Amino acid sequence: MKHEMMNIKPRCITIFFLLFALLLGNYVVQASRPRSIENTVSLLPQVHLLNSRRRHMIGSTAPTCTYNECRGCRYKCRAEQVPVEGNDPINSAYHYRCVCHR
């Protein structure tokens with residue numbers, strides 16, 4: 001009986017330290033990137049304003065403009081969404097066109 005108790009103690013201690021190490025590791029990982037709710041909430045209106053100023057890109061990435069498409073531009077040239085039908089831009093399909101910017 002006494003021999004069994006001596007066997008159980010090291011096992012319990014080992015399990016205890018293993019769980020403690022896992023919990024401590026989890027705490028350290030989560031604490032390395034602190035996120036407060038107040039900062040996240042205060043950034044939401046700013047993100048919404050930036051997104052509402054321009055239309056969202058169709059697809060995941062905008063195409064890159066070639067040298068020939070930007071040949072006449074003096075400054076910056078980038079791909080933008082342009083409605084196919086200019087009369088009804090909301091219900092129209094969009095395609096990309098390279099536009100010169102100043």
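Glycine too: its Cβ is placed from the backbone N, Cα and C atoms.
Quoting Swiss-Prot on the mutagenesis of C65 to S: Incorrect disulfide bonds formation and loss of activity; when associated with S-98. Unstructured protein and loss of activity; when associated with S-70; S-73; S-77; S-98 and S-100. In sequence order, C77, R78, A79, C98 make up the list of same-chain residues 6 or more apart from C65 (mutagenesis position) whose Cβ falls under 8 Å from its Cβ.
Quoting Swiss-Prot on the mutagenesis of C70 to S: Incorrect disulfide bonds formation and loss of activity; when associated with S-77. Unstructured protein and loss of activity; when associated with S-65; S-73; S-77; S-98 and S-100. Listed in sequence order, the residues of the same chain lying 6 or more apart from C70 (mutagenesis position) and placing their CB within less than 8 Å of its CB are C77, C98, C100.
C73 to S appears in Swiss-Prot as a published mutagenesis result, with the remark: Incorrect disulfide bonds formation and loss of activity; when associated with S-100. Unstructured protein and loss of activity; when associated with S-65; S-70; S-77; S-98 and S-100. The number of other CB atoms found within 10 A of the CB of C73 (mutagenesis position), across every protein chain shown, is 15.
Its Cβ placed at the centre, C77 (mutagenesis position) has 18 other Cβ atoms within 10 Å. Quoted from Swiss-Prot for the published mutagenesis C77 to S: Incorrect disulfide bonds formation and loss of activity; when associated with S-70. Unstructured protein and loss of activity; when associated with S-65; S-70; S-73; S-98 and S-100.
Annotation note: E85 (mutagenesis position) sits in a coil segment as assigned by DSSP. E85 (mutagenesis position) is surrounded by 9 other CB atoms, counting those within 10 A of its CB over all protein chains shown. The annotation that Swiss-Prot gives for the mutagenesis experiment E85 to A reads: No effect on conformation, but decreased activity.
In this view, D88 (mutagenesis position) is surrounded by 9 other Cβ atoms within 10 Å of its Cβ, with every protein chain counted. Quoting Swiss-Prot on the mutagenesis of D88 to A: No effect on conformation or activity.
For C98 (mutagenesis position), other Cβ atoms within 10 Å of its Cβ number 18. According to Swiss-Prot, the experimentally introduced change C98 to S is described as follows: Incorrect disulfide bonds formation and loss of activity; when associated with S-65. Unstructured protein and loss of activity; when associated with S-65; S-70; S-73; S-77 and S-100.
The number of other CB atoms found within 10 A of the CB of C100 (mutagenesis position), across every protein chain shown, is 14. The note that Swiss-Prot attaches to the published mutagenesis C100 to S is: Incorrect disulfide bonds formation and loss of activity; when associated with S-73. Unstructured protein and loss of activity; when associated with S-65; S-70; S-73; S-77 and S-98.
A gap of 28 Å separates the Cα atoms of D88 (mutagenesis position) and C73 (mutagenesis position). Here the C-alpha separation of C73 (mutagenesis position) and E85 (mutagenesis position) works out to 25 Å.
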